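So the structure is just underneath, and the comments pick up after that.
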Amino acid sequence: MKIIFATEPIKYPLTGIGRYSLELVKRLAVAREIEELKLFHGASFIDQIPQVENKSDSKASNHGRLLAFLRRQPLLIEAYRLLHPRRQAWALRDYKDYIYHGPNFYLPHRLERAVTTFHDISIFTCPEYHPKDRVRYMEKSLHESLDSAKLILTVSDFSRSEIIRLFNYPADRIVTTKLACSSDYIPRSPAECLPVLQKYQLAWQGYALYIGTMEPRKNIRGLLQAYQLLPMETRMRYPLILSGYRGWEDDVLWQLVERGTREGWIRYLGYVPDEDLPYLYAAARTFVYPSFYEGFGLPILEAMSCGVPVVCSNVTSLPEVVGDAGLVADPNDVDAISAHILQSLQDDSWREIATARGLAQAKQFSWENCTTQTINAYKLL
């Protein structure tokens, strides 16, 4: 079996899709069933899996400003959308006996043996959670991927059912390959976490934690409103720590963040390096994730793997991931979310049960299983 794997999602900052791509390709590279693995980036082959580095210098900042400018040019974006898949197809013209896997929705133009991973279809079902330019771009490109793919992988049974329902896609051509988290996410002692806690000026089990992109789909505004309902004494004892890449703008959200920061019960850490995250999770009192829509919900799996109680929403894929280990609520019910957060902070009996159940639930997910399921899916072609 010969595979070409697209590596574009493996870049800083490493999103959930980037993490999936990185963990999967590392294991495909050593899988016995894979006779040959080629890495494809942009429209050319590369020799090594990309390194994820913090691009915080001025050169990277200039690059980011250039990309932001280009994204505001609809004609350039449309030209890229039309031409780039054809450039890729031309570069792949002599590799018809390979299976091509695009792990982030997109595929080159008209390949004979193409697999794509659809992580969710919120661009179609909940377009209000995305910038309009992203919706315009992805709607067209994802329809083309659906037409081109001989097989679709997806990361949850929820996402699989959504694709079948919305697009009437053949069920035998969609395979669920559930995600996992890094082996770095394990329970840790206060001493192990101390360097990271000191770095961010935090206390062991002295905070509630949210990790994820700061964007409307994640319902962070609802989370802040729910947290604001807690007694001020509780909020000051357990401040809400927010960490994640700043997504598309939500002015009301940032006004709430700034207000909570002034009052002393919110801190926004920005994008935290990967090497710090397992310790930031493991030292938290509780993890909160009341998202409106998820294709999987990797952060709650990471939290459970660290032995941290979880409060999350009861919609889309999240119940599938959390099982009976966490407290779940309607993401629109701020009062219920607030009550669950309070219980997760103060109810020691429930916390002990939630920790044990979370660790057991997390063991059901592994990158080895994901890789095996992916390779078995390749065999269907």
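Cβ atoms here come from the backbone N, Cα and C positions, even for glycine.
For all the noted positions, this structure keeps the original residue and models no substitution.
Taking a C-beta cut-off of under 8 angstroms and a sequence separation of 6 or more, Glu294 (mutagenesis position) has the following same-chain neighbours: Asp120, Thr316, Ser317, Leu318. Record note (Swiss-Prot) on the mutagenesis of Glu294 to Ala: Drastic reduction in activity.
Quoted from Swiss-Prot, the note attached to the mutagenesis of Glu302 to Ala states: No effect on activity. DSSP assigns Glu302 (mutagenesis position) to a helical segment in the three-state reduction. Around Glu302 (mutagenesis position), the same-chain residues at least 6 positions away in sequence with a Cβ under 8 Å from its Cβ are Cys181, Ser182, Tyr185, Ile211, Leu277, Pro278, Tyr281.
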